[in-house]
Amino acid sequence: MEPVIIGALILDVHAKPSTTPISGTTVPGQVLFAPGGVARNVADCIFKLGITPFMIGTLGLDGPANVLLKEWKLSMKGILRREDISTPIVSLVYDTNGEVAAGVAGVDAVENFLTPEWIQRFEYNISSARLLMVDANLSSLALEASCKLAAESSVPVWFEPVSVTKSQRIASIAKYVTIVSPNQDELIAMANALCAKNLFHPFRSDENKLSIEDMFRALKPAILVLLKNGVKVVIVTLGSNGALLCSKGNPKKALNIDRKFLRSGEVFKRVQSVCSPNRFSELGSNRSPSLFAMHFPTIPAKVKKLTGAGDCLVGGTVASLSDGLDLIQSLAVGIASAKAAVESDDNVPPEFKLDLISGDAELVYNGAKMLMVHQSML
């Protein structure tokens, strides 16, 4: 079976001003509708990279749902639709640099209707999945139900934090989670939630100018909290500074994916040929519960907007893992997919050109460098 994705399908309303937004009045620009929601974006990205995920979510029987489903090509079996459900909508106002300046999210339907009972109907899909990804739009009860079903069959779980506030829902499920993918602020919020004290403070804007090594040192205590609470892999997204891959020991062995039955499709063939797994073969000797950390760079992009980048990083990584690549190769594909996302007007590009993705993944992979290996976590 292919990966299972559980979470939000949302209609995004994007307001893109031609000039700097002014409080209290309107400015000229474009207002566009775009399919969105972390889980939906991840599933769409995976599908466009040649893997067919199974999506579990909820939608209304209304106009916004019809817009969302217009280009939907995946199974509808896992998507609950009822007349009393209002399809989730998020309205975003961008600044002239393509970053979100303000937004309002009306996504209560995800928590109210995507219940443990609905999720448990798809026990077979989850128990036989390559990997389960859940987004933090789910209620705590729904997250626990999803993770327990996966744990019963040793299916790896990827937790996508969604936002600073919702990222704290990691507290009740950390022991089930294999991978998390926070940005710096979400990482701090998750660490505080797990240690039940506000020991860590939000990253200051001037700290983004630190060297990668200094940035890692600043984030390391929070990363260790997650790893010591059961999470096996922490991928910290750093925006234009790339991403950190941190794990207990060898990250290639962190996921319990049976590689005998992986499909080895087009993504695998193209990336395996340019991203040699032997480049990091020395990791194979690491059997101790030590801290591993690696930095992955970004590559130059013609940025149109930044929403969707993190979702495509996750989607590209999950698709690659499902196709047989190791975690380091897969994250390189994820970062290449994120680049394609920021160069698109949509949250997920209409298509991914695999020659460009594999070429960009090669650049990321060859630029990756280890920051720490074989140091005790104690």
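Every residue, even glycine, has its Cβ placed from backbone N, Cα and C.
A helical conformation is recorded for ASN41 (pseudouridine binding site) in the three-state DSSP classification. The pseudouridine binding site annotation in Swiss-Prot covers ASP12, THR26, GLY37, VAL38, ALA39, ARG40, ASN41, ASN137, LYS166, ASP311.
All chains included, 23 other C-beta atoms sit within 10 angstroms of the C-beta of THR237 (Mg(2+) binding site). Among the features that Swiss-Prot reports, Mg(2+) binding site is placed at SER181, THR237.
Summarising the annotation, Swiss-Prot assigns ATP binding site to THR237, GLY239, GLY242, THR298, LEU306, GLY310. Taking a C-beta cut-off of under 8 angstroms and a sequence separation of 6 or more, THR298 (mutagenesis position) has the following same-chain neighbours: SER240, ASN241, GLY242, ILE335, ALA338, LYS339, VAL364. According to its DSSP assignment, THR298 (mutagenesis position) is coil.
Close to ILE10 (mutagenesis position) in the fold, though at least 6 residues off in sequence, lie GLY36, GLY37, ARG40, LEU68, THR87, PRO88, ILE89, VAL90, ALA105, VAL107, each with a CB less than 8 Å from its CB. Under mutagenesis, Swiss-Prot gives ILE10 to Ala with this note: Reduces kinase activity 2-fold.
Here the residue is the original one, but Swiss-Prot notes a mutagenesis experiment at this spot, ASP12 to Ala: Reduces kinase activity 171-fold. Taking Cβ-Cβ distances under 8 Å and a sequence separation of 6 or more, the neighbours of ASP12 (mutagenesis position) in its chain are PHE33, ALA34, PRO35, GLY36, ILE89, VAL90, SER91, LEU92, THR307, ASN347.
The secondary structure of ASP12 (mutagenesis position), as reduced to three states from DSSP, is extended strand. As a published mutagenesis entry, ASP12 to Asn appears in Swiss-Prot alongside the note: Reduces kinase activity 66-fold.
Experimental mutagenesis is annotated in Swiss-Prot for THR26 to Val, with the remark: Reduces kinase activity 13-fold. All protein chains considered, the CB of THR26 (mutagenesis position) has 9 other CB atoms within 10 Å.
Looking at Swiss-Prot, the entry for mutagenesis of ASN137 to Ala says: Reduces kinase activity 39-fold. Taken residue by residue with DSSP, ASN137 (mutagenesis position) is part of neither helix nor strand, so it is coil.
Per Swiss-Prot, mutagenesis GLU160 to Ala is noted as: Reduces kinase activity 214-fold. Applying an 8 A CB threshold to same-chain residues 6+ apart, the list for GLU160 (mutagenesis position) reads GLY7, VAL38, ALA39, VAL42, MET133, VAL134, ASP135, ALA136, VAL180, SER181, ASP311, VAL314. Secondary structure at GLU160 (mutagenesis position), taken from DSSP and collapsed to helix, strand or coil, is strand.
A mutagenesis experiment is reported in Swiss-Prot for this position, THR298 to Ala, and the note states: Reduces kinase activity 2-fold.
Here LEU306 (ATP binding site) is compared against the recorded positions THR26, ASN41, LYS166, and the shortest C-alpha distance is to ASN41. Shown in sequence order, SER181, ASN183, THR237, ALA338 are the residues of the chain, 6+ apart in sequence, with a C-beta less than 8 angstroms from the C-beta of GLY310 (ATP binding site). Around ASN137 (mutagenesis position), the C-beta neighbours below 8 angstroms that are at least 6 residues distant in the chain are GLY7, ALA8, GLY37, VAL38, ALA39, VAL107, VAL110, GLU111, VAL162, LYS166. The binding-site residues considered are ASN41, SER181; of these, SER181 has the fewest other C-beta atoms within 10 angstroms of its C-beta. Each residue in ASN183, LEU238, SER240, ASN241, ALA243, ALA309, LEU313, ILE335, ALA338 lies on the same chain as THR237, GLY239, GLY242, THR298, LEU306, GLY310 and has a C-beta within 8 Å of the C-beta centroid of that ATP site, without being one of the site residues.
Of the binding-site residues GLY37, GLY239, GLY242, GLY37 has the largest number of other Cβ atoms within 10 Å of its own Cβ.
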